[in-house]
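Encoded as structure tokens, the structure appears first; notes follow it.
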Amino acid sequence: MMLRGNLKQVRIEKNPARLRALESAVGESEPAAAAAMALALAGEPAPPAPAPPEDHPDEEMGFTIDIKSFLKPGEKTYTQRCRLFVGNLPTDITEEDFKRLFERYGEPSEVFINRDRGFGFIRLESRTLAEIAKAELDGTILKSRPLRIRFATHGAALTVKNLSPVVSNELLEQAFSQFGPVEKAVVVVDDRGRATGKGFVEFAAKPPARKALERCGDGAFLLTTTPRPVIVEPMEQFDDEDGLPEKLMQKTQQYHKEREQPPRFAQPGTFEFEYASRWKALDEMEKQQREQVDRNIREAKEKLEAEMEAARHEHQLMLMRQDLMRRQEELRRLEELRNQELQKRKQIQLRHEEEHRRREEEMIRHREQEELRRQQEGFKPNYMENREQEMRMGDMGPRGAINMGDAFSPAPAGNQGPPPMMGMNMNNRATIPGPPMGPGPAMGPEGAANMGTPMMPDNGAVHNDRFPQGPPSQMGSPMGSRTGSETPQAPMSGVGPVSGGPGGFGRGSQGGNFEGPNKRRRY
């Protein structure tokens, strides 16, 4: 039964010779090997198979294979590794004939023919298909000329040396992808799987490979943290698969001369043995010198790595010091900015305080001026009344100065003498009654004890806390609560009722006990 899709129908031809050739060329998995053998068997023209009857179109003529089965997991298609060189082509071959020669191995992507020199190139889909086509078509007679098929030289491959042990295939491919598309990147390892420090990179075209070679040669391309640059060189191409078969040897005179004797061991003491020994000694010397050179190079590399580690440590310390100095400089600059900001704030605060103090002083000065103005307006008439009161108190009796300082006391007579200081009679401070000791009226023993302090409200009126307003009392009334040691004096002649405000001593009878508001309380 025929399968559809990416499948092709092939003819089956059992040829033991081609079967052995295919088994030696293809060492892949069992399904791939079986499919490869089936493709190889279809190389030579086979006897025409009987055509199936027309009434049975589904009868099988062979078996079908899937081209995708020849792709390895992750393998890219149509790479440089799938490119074949075909030599010894007829000069009259056409491109259609050349394609028809490889049509059984998939659709090619590149076909080039140089008819003058008799060679061409073709690129197949996978490496496995290219190996099958090479194994099948190499040596095939085409127009009486045997074809010579080899894998084409990879002109976009580079050798990478001085790799770090931590570099992998993926890292190598990622590093060189910046120059162009990479088809394959491999780090070479030994039989134990340890990295040898070498690898190769295959680009899809020559321009990216040339660019990578120039850039890495002019500069230092680092793959890891270690400052260890990679060394990039063009890859040396070797054919280690086919080698040099006998059929390709040129039969020259030197060839026939060297082939006169078969392979053998030289016998000791002979001419052959002597020079063979000298050749071996030269090879041994070359080996020793190479080992010495390798040893010197290895020691130099170790020394360089040690110096590099020390220099890296010193460099890190220098970077840390520079970073510390930079941070200190930044902190100092921030501190300066902070100090400047604080200074500005302090100046602003001082200006505010100065302005506030100036405003307070202005308010205090304004308040003082206002108080002074009020005093000048309110105390001027009261001062005249106090003067009149003091002048009137000069003609009063011994107890006349009791109510001095009262703003509502009657003013003294105009014919009296000068008033005593602050309205007090300094000559009447004795507790024993007697004649007055000097000019001026006599003052009672308690005259100065009951002096009030005039109080002036905002309206200019004078009030006395100790002499509240009340009914008028008599000026010379005797005080019944006085002690017996005091002898009340007679009221002064010629002194009538005292005129004044309602808060002065009362008018009227002088007899009886004095019950005025200035009477001392007894506790």
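Placement of Cβ uses the backbone N, Cα and C atoms for every residue, glycine included.
None of the listed substitutions appears in this model.
Under the heading domain 'RRM 1', Swiss-Prot lists 82-154, citing sequence analysis as support. Swiss-Prot lists 156-237 with the feature domain 'RRM 2'. Among the sequence features in Swiss-Prot, the mutagenesis site Phe119 to Ala is noted as follows: Abolishes accumulation in paraspeckles, but not in perinucleolar caps; when associated with A-121; A-198 and A-200. For the mutagenesis result Phe121 to Ala, the note given in Swiss-Prot is Abolishes accumulation in paraspeckles, but not in perinucleolar caps; when associated with A-119; A-198 and A-200. Under its mutagenesis annotations, Swiss-Prot gives Lys198 to Ala the following note: Abolishes accumulation in paraspeckles, but not in perinucleolar caps; when associated with A-119; A-121 and A-200. What Swiss-Prot says about the mutagenesis result for Phe200 to Ala is this: Abolishes accumulation in paraspeckles, but not in perinucleolar caps; when associated with A-119; A-121 and A-198. One mutagenesis experiment catalogued in Swiss-Prot, Tyr275 to Ala, is accompanied by this note: Abolishes interaction with NONO and localization in nuclear paraspeckles; when associated with A-279. Quoted from Swiss-Prot, the note on mutagenesis experiment Trp279 to Ala is: Abolishes interaction with NONO and localization in nuclear paraspeckles; when associated with A-275.
Structure with Swiss-Prot features highlighted.
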residue : record               : contacts (Cβ under 8 Å, 6+ apart)
Phe119  : mutagenesis position : Phe85, Val86, Gly87, Asn88, Leu89, Ile113
Phe121  : mutagenesis position : Arg83, Leu84, Phe85, Val86, Glu110, Val111, Phe112, Ala152
Lys198  : mutagenesis position : Thr159, Val160, Lys161, Leu163, Val187, Val188
Phe200  : mutagenesis position : Ala157, Leu158, Thr159, Val160, Ala185, Val186, Val188, Met235
Tyr275  : mutagenesis position : none
Trp279  : mutagenesis position : none
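Taken residue by residue, the domain 'RRM 1' (82-154) breaks down under DSSP into 22 helix, 21 strand, 30 coil. Residues in the domain 'RRM 2' (156-237) partition by DSSP class (helix H, G, I; strand E, B; coil) as 21 helix, 28 strand, 33 coil.
According to DSSP, Tyr275 (mutagenesis position) is assigned to a helical segment.
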